[in-house]
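Q: Take a look at what Swiss-Prot says about it:
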BINDING   Gly24, Ala25, Arg26, Gly27, Ile28, Gly29, Lys30, Ser31  ATP binding site
MUTAGEN   Asp118 to Glu  Complete loss of DNA packaging activity
MUTAGEN   Glu119 to Asp  Complete loss of DNA packaging activity
MUTAGEN   Arg122 to Ala  Complete loss of DNA packaging. No effect on ATPase activity
MUTAGEN   Lys124 to Ala  2.5 fold reduced DNA packaging. No effect on ATPase activity
MUTAGEN   Arg146 to Ala or Lys  Complete loss of DNA packaging
MUTAGEN   Arg327 to Gln  Decreased packaging
MUTAGEN   Lys328 to Asn  Complete loss of packaging
MUTAGEN   Arg330 to Gln  Decreased packaging
Amino acid sequence: MDKSLFYNPQKMLSYDRILNFVIGARGIGKSYAMKVYPINRFIKYGEQFIYVRRYKPELAKVSNYFNDVAQEFPDHELVVKGRRFYIDGKLAGWAIPLSVWQSEKSNAYPNVSTIVFDEFIREKDNSNYIPNEVSALLNLMDTVFRNRERVRCICLSNAVSVVNPYFLFFNLVPDVNKRFNVYDDALIEIPDSLDFSSERRKTRFGRLIDGTEYGEMSLDNQFIGDSQVFIEKRSKDSKFVFSIVYNGFTLGVWVDVNQGLMYIDTAHDPSTKNVYTLTTDDLNENMMLITNYKNNYHLRKLASAFMNGYLRFDNQVIRNIAYELFRKMRIQ
């Protein structure tokens, strides 16, 4: 297949963000490209790298790390010893499981400029996220990067879901129809894989998976873990009613009486006196702590809308937060 069809990270790198998320079709070459890039940086500039997976068992075959990219560097010796990577006899990088990040706190990595975290979004058949996973990655980044400027962490994933601990933690709501969603210090890239998909459909395996859910992810870069049920932008006639603060997120609740629908959105009226929270962690001035939603008119209406199917959510992230909220309210 033509090399130009595969993923090229140069545009993403040009934005120079410290934290980057690349979510692309399976087989498009994300992992391959993000092996080649740090190898080149080491050969040219002596910059080291760290390769991260979530758990130790995922690094069981790390000895094969260089196998697929060795052809790109015929004049260099690429060797793996344990969880260390060597290029031309010099230490170039480390493989680290995120689950043991605490053991790295006392280590120093002054020459590491790139961290690559592969498969940062959990797939259905994989192991769970580790507890406080985003904080674990941030701790690792802090240990490695310290206060240096020319550094970056690149997180790779197949198109599984835009609802994940990382986007929730940083309150990132990407437009899945845009290739680059750029924020102050972070970036989300969703590569266009149309030409790649067209060519891959011509292969025997491509024909096999075409039209299946797996094919939607692998060929079309569709987020197969994200249902569109109840996802709907609020109507122009909807009116703001109240806000709920949950896990640091402020959710605005809107009502369209003509359509008989209620909406949850990030948009809200900051001057409203109707602000509720369910936890003391979120409680602040000018908020009401609600321990039983049945005792509050607004939350009873919200629960009723949810249970009767006339509640809508602005996007996948908002829906995920709201579902956690309803579980907290003991509404299943």
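Each Cβ is built from the backbone N, Cα and C atoms, and glycine gets one as well.
Substitutions noted, but not modelled.
Structural setting of the listed features?
A: Under the three-state DSSP scheme, Lys30 (ATP binding site) falls in the helix class.
Under DSSP, Asp118 (mutagenesis position) is assigned to a strand (E or B) in the three-state scheme.
A sphere of 10 angstroms centred on the C-beta of Arg122 (mutagenesis position) encloses 19 other C-beta atoms.
In the structure as shown, the Cβ atom of Arg146 (mutagenesis position) sits within 10 Å of 11 other Cβ atoms.
Look at Arg327 (mutagenesis position): DSSP puts it in a helix.
Over all protein chains present, the Cβ of Lys328 (mutagenesis position) has 13 other Cβ atoms lying within 10 Å.
Applying an 8 A CB threshold to same-chain residues 6 or more apart, the list for Arg330 (mutagenesis position) is empty.
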Q: Can you grab the distance from Ser31 (ATP binding site) over to Arg146 (mutagenesis position)? Cα atoms, rounded to a whole Å.
A: 25
Q: Roughly how many Å separate the Cα of Arg122 (mutagenesis position) from that of Ala25 (ATP binding site), to the nearest whole number?
A: 15
Q: Where Arg146 (mutagenesis position) and Lys30 (ATP binding site) are concerned, what is their Cα separation in Å, rounded?
A: 27
Q: Applying a 10 Å Cβ distance cut-off over all chains shown, what neighbour count does Ala25 (ATP binding site) have?
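A: Neighbour count, Cβ to Cβ under the 10 Å cut-off: 26.
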